[in-house]
Amino acid sequence: MQTSEREGSGPELSPSVMPEAPLESPPFPTKSPAFDLFNLVLSYKRLEIYLEPLKDAGDGVRYLLRWQMPLCSLLTCLGLNVLFLTLNEGAWYSVGALMISVPALLGYLQEVCRARLPDSELMRRKYHSVRQEDLQRGRLSRPEAVAEVKSFLIQLEAFLSRLCCTCEAAYRVLHWENPVVSSQFYGALLGTVCMLYLLPLCWVLTLLNSTLFLGNVEFFRVVSEYRASLQQRMNPKQEEHAFESPPPPDVGGKDGLMDSTPALTPTEDLTPGSVEEAEEAEPDEEFKDAIEETHLVVLEDDEGAPCPAEDELALQDNGFLSKNEVLRSKVSRLTERLRKRYPTNNFGNCTGCSATFSVLKKRRSCSNCGNSFCSRCCSFKVPKSSMGATAPEAQRETVFVCASCNQTLSK
């Protein structure tokens with residue numbers, strides 16, 4: 001009987017339940033609102049406008065802390081220290097009230113005295129959403145909107161990168177990845193707590209202000225510049241004498257004059273080969289060959305000074321010589337000249353610091369005097385034109401010279 005009742009009740013209940021199911025079922029989910037990137041950019045621009053006074057104040061503080069105007073920064077530092085040490089509690093309350101009332105008065109005057117533009121004038125003067133009225137009532141064109149979106153994404157990416165770097169640095173300090181930095185950080189915190197407990201608040205503020213102004217790198221830069229200028233004013237004669245008189249060469253008779261290699265002719269000023277070839281060729285003979293070959297190429301391109309008269313007459317008398325033989329004679333003559341000019345320092349030591357040349361300590365030849373130096377002592381670059389080269393490429397191409405030759409050529 002029970003089963004029959006259940007079977008009978010099944011079809012009776014189903015008609016009553018089925019019509020109520022659609023009424024009790026939840027409505028179909030509505031489509032989620034689409035994300036509008038341009039509205040996000042407009043909100044960001046409005047936020048920039050609202051925070052513009054704070055940004056200007058931060059720029060002013062950074063301008064003072066970086067000592068862009070040393071006198072103004074010094075007066076600000078001293079004035080704040082005097083205020084921190086002399087003002088009592090009542091004076092501080094007065095300063096707080098003044099700091100509240102002055103911005104309020106300025107904002108009221110700005111709002112009252114500002115001219116309100118109509119919509120037509122605003123649309124005519126519209127430009128890249130700079131003011132708040134432009135953002136609220138003006139409409140941007142498609143190129144302007146795309147430019148705003150791109151600028152926003154670039155700024156957002158830079159901000160997130162800086163934030164990630166800051167968080168990583170904080171985690172490194174907190175996790176003691178660098179014990180020195182972490183110990184300094186926690187030591188500074190403990191020192192600050194002790195200072196707040198032991199010293200009065202006015203002295204704490206004075207120390208903090210002095211640290212911000214006098215403890216940065218820009219302050220030491222300004223001090224070093226003023227010290228250098230003061231020394232130059234106190235002894236200008238010594239400075240001029242140091243610049244005007246180069247170090248005298250070693251005079252040891254005729255041999256000493258030959259070794260000192262005096263001022264070179266324009267033909268000899270066309271310097272030897274490139275630095276790469278000089279560094280790759282370790283033995284002396286390979287180094288000389290690289291100098292000779294590249295020197296010949298530079299001479300042919302630059303059309304240097306003519307050969308001596310005797311050589312020219314000999315070439316004219318031998319009219320049957322071909323171009324290859326003429327070139328061969330020039331090669332032999334310039335090779336002999338370069339070998340005479342090659343420095344006497346063939347023992348593998350740097351002329352400047354006396355370091356021994358090795359696989360790691362490469363030999364480098366000064367393109368002006370020809371002496372052998374290491375890469376550290378011969379690291380000054382000068383254009384070939386300063387050495388007398390007249391080719392158009394000489395204005396762009398540079399060669400390595402030693403310190404003394406660099407001072408001589410740069411005058």
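For all residues, glycine too, the Cβ spot is worked out from N, Cα and C.
These numbers come from a predicted model, not from an experiment.
Under its mutagenesis annotations, Swiss-Prot gives Leu13 to Ala the following note: Alters interaction with RAB11A; when associated with A-49.
Looking at Swiss-Prot, you'll find the mutagenesis Ile49 to Ala noted as follows: Alters interaction with RAB11A; when associated with A-13. Around the Cβ of Ile49 (mutagenesis position), the number of neighbouring Cβ atoms within 10 Å comes to 14. DSSP assigns Ile49 (mutagenesis position) to a helix in the three-state reduction.
Experimental mutagenesis at this site is recorded by Swiss-Prot as Asp289 to Ala, annotated: Loss of interaction with VAPA and loss of function in cell projections formation.
Annotation source Swiss-Prot lists Zn(2+) 1 binding site at Cys350, Cys353, Cys374, Cys377, citing sequence analysis. DSSP assigns Cys353 (Zn(2+) 1 binding site) to coil in the three-state reduction, placing it in neither a helix nor a strand.
As annotated by Swiss-Prot, Zn(2+) 2 binding site applies to Cys366, Cys369, Cys402, Cys405. The DSSP secondary structure for Cys369 (Zn(2+) 2 binding site) is coil.
Neighbour counts were taken as the number of other C-beta atoms within 10 angstroms of each residue's C-beta; across the binding-site residues Cys350, Cys353, Cys366, Cys374, Cys377, the minimum falls on Cys353. In the three-state DSSP classification, Cys402 (Zn(2+) 2 binding site) falls within coil. Taking the centre of the Cβ atoms of Cys366, Cys369, Cys402, Cys405 as the Zn(2+) 2 site, the nearby residues of that chain (Cβ within 8 Å, site residues left out) are Ser367, Asn368, Gly370, Asn371, Phe373, Cys378, Val401, Ala403, Ser404, Asn406.
Each of the binding-site residues Cys369, Cys402 was scored by how many other Cβ atoms lie within 10 Å of its Cβ, and the smallest score goes to Cys369. For the pair Cys374 (Zn(2+) 1 binding site) and Cys402 (Zn(2+) 2 binding site), the C-alpha distance works out to 10 angstrom.
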